[in-house]
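Structure, as structure tokens:
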Amino acid sequence: MEALLQLKGIDKAFPGVKALSGAALNVYPGRVMALVGENGAGKSTMMKVLTGIYTRDAGTLLWLGKETTFTGPKSSQEAGIGIIHQELNLIPQLTIAENIFLGREFVNRFGKIDWKTMYAEADKLLAKLNLRFKSDKLVGDLSIGDQQMVEIAKVLSFESKVIIMDEPTDALTDTETESLFRVIRELKSQGRGIVYISHRMKEIFEICDDVTVFRDGQFIAEREVASLTEDSLIEMMVGRKLEDQYPHLDKAPGDIRLKVDNLCGPGVNDVSFTLRKGEILGVSGLMGAGRTELMKVLYGALPRTSGYVTLDGHEVVTRSPQDGLANGIVYISEDRKRDGLVLGMSVKENMSLTALRYFSRAGGSLKHADEQQAVSDFIRLFNVKTPSMEQAIGLLSGGNQQKVAIARGLMTRPKVLILDEPTRGVDVGAKKEIYQLINQFKADGLSIILVSSEMPEVLGMSDRIIVMHEGHLSGEFTREQATQEVLMAAAVGKLNRVNQE
């Protein structure tokens, strides 16, 4: 079968680092090509070379059989290549229709925008994705998941021959993911080619026909998905076997450290639970169940309307994140790029940002040598892959950014560490490293709350699990009681709470 798109022998270097070396990718009509590899393997760089954001140093690009060079995203888009970015590329103050057709508005014979046609066409695209809202709604009023669906609708509007999807389901619910898969199958039937970049093995084996593996900027293999198992694919990605994906540390927790009684706040209703020293408490539930809201109320990022929180036997009131930090509660956000990191600042500045009081003299000046030593220690401990601590954090891979975000929390010497989706957008190798770090924190007596949408992660890492449903606690289970079926039943509100001390 002749490929719609072919990249061969692609090289791309930046000062001090070779990002791609002999990389290759084929996209076939009517087939979905998965592109996989650890963070930093070169997937994003390859997409930027393909769409003309970066100029390749060597190699050829064949588009519809002809050697081509795209001068930028506009030229690749006009040629028929659409891309759905992992980072949202929308303007919150504009409506959905205005975002979808920005720069391509429908105009009438008088040269004025034909709003009626524009909204009607946008509504058709939303209906294709099974979305329940109209296109006259402001994008800023939508959830992150709904905004991602608008991003997908925008790319569909170009009727591209090849569509690149970069982690398209990261912020989607199961229902939204199924709607996306339905659209992908429809696009396949029309002879379109899809590049599907994802860390989610389940999705790759469900929706993809072929898979291309990158490792350290190099092309490793192209295979039919049906010829592989999850284990063999992971081994190709990381170059080694990953024994025991969720390395649970079997160590009995200590005394109660955190006690939450009848906590209420935005999206949180009458929630009570405890957390012990050296314990990992998993928090499960569907999107919109109130898990993140509960953590933000606890930390002080959302207002508490009633209820009590005691830490080491003393009542604490957190009216702001500063109160949370001052009391030893650290929250690592699920959206590290929006809430967790300052992308234009360096690794060092990001890591020490909330712990500057430990490096300050009486007059307010910084003890730079102490700061650098602490950052250097954490970079080594966390195995952060960066050319130097002065590197802008926005240039690091997702897994390394997440390690810096966690390190920053630990620099404040917390008693309770809240990790909200700590491995979202992180490759399998970096996930394993993060799990090992979590176990290390547990061994040191830190109390950890692990919020995750990945049930195997919650089941594999937690000592005890609580489940949220519509702002309430719908279940509490020991490690032995918990199964995927039990957690899902509690997540949809079909199971009465089980509480075993």
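Backbone N, Cα and C atoms are what each Cβ position is placed from, and that goes for glycine too.
Those substitutions? Not in this structure, it's all original residues.
Just so you know, the Cβ of Lys43 (mutagenesis position) picks up 26 other Cβ atoms within 10 Å once every protein chain is counted. Taken residue by residue with DSSP, Lys43 (mutagenesis position) is part of a helix. Positions annotated as ATP binding site by Swiss-Prot, on the basis of sequence analysis: Gly37, Glu38, Asn39, Gly40, Ala41, Gly42, Lys43, Ser44.
Annotated domain 'ABC transporter 1' per Swiss-Prot: 5-241, in sequence order.
Residues annotated as domain 'ABC transporter 2' in Swiss-Prot: 252-495.
One entry in Swiss-Prot concerns the mutagenesis experiment Lys43 to Arg. Its note says: Loss of transport.
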Need one number: mean pLDDT over the domain 'ABC transporter 2' (252-495).
89
Around Glu38 (ATP binding site), how many other CB atoms lie within 10 A of its CB?
23
I'd like the Cβ neighbour count for Gly40 (ATP binding site), meaning other Cβ atoms within 10 Å of its Cβ, all protein chains included.
23
Lys43 (mutagenesis position) sits from Gly37 (ATP binding site) (Cα to Cα, rounded, in Å) at a distance of 7
